[in-house]
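For reference, Swiss-Prot lists these features for the protein:
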BINDING   H63, H92  heme b binding site
DOMAIN    2-146  domain 'Globin'
VARIANT   H2 to Q  In allele
Amino acid sequence: VHLTAEEKNAITSLWGKVAIEQTGGEALGRLLIVYPWTSRFFDHFGDLSNAKAVMANPKVLAHGAKVLVAFGDAIKNLDNLKGTFAKLSELHCDKLHVDPENFKLLGNIIVICLAEHFGKEFTIDTQVAWQKLVAGVANALAHKYH
């Protein structure tokens, strides 16, 4: 994905303010609630029967944080997303058999969470940069599927 210097700056400056655990848990929780079929990949997480259970589930919160830590790796390697996510792509493709469309869904939910948390600070230009990033990450994660 091609990011301008301004877009890279918009991503990195906002990222430094992101509450990783809170935002990651919220994003994964929202994915499981808004797109309930995605919960089939998380059967071992215990109670995912309703929104309250999902958002209070410690395994959801922990895995969501892990997902955002991986986004942090992407932000450190904006010019090499495919290389950064090669092993995760292989894991999600070969072992977990995750539908790559789910990466796009989660990316969009991450953008929604950031917009909610940062309000007016999450400008249109910032959204453009983040949408490019989450699309690039989704593409990198789907790389092994091709």
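Cβ from N, Cα, C; glycine included.
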Drop a 10 Å sphere on every Cβ of the recorded positions H2, H63 and tell me which sphere holds the fewest other Cβ atoms.
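Relative to the other recorded positions in H2, H63, H2 has the fewest Cβ atoms within 10 Å.
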Just the number: how many Å between the Cα atoms of H63 (heme b binding site) and H2 (variant position)?
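Rounded to a whole number, the Cα-Cα distance is 28 Å.
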For the domain 'Globin' (2-146), how many residues does DSSP put in helix, in strand and in coil?
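Split into helix, strand and coil, the domain 'Globin' (2-146) gives 117 helix, 0 strand, 28 coil.
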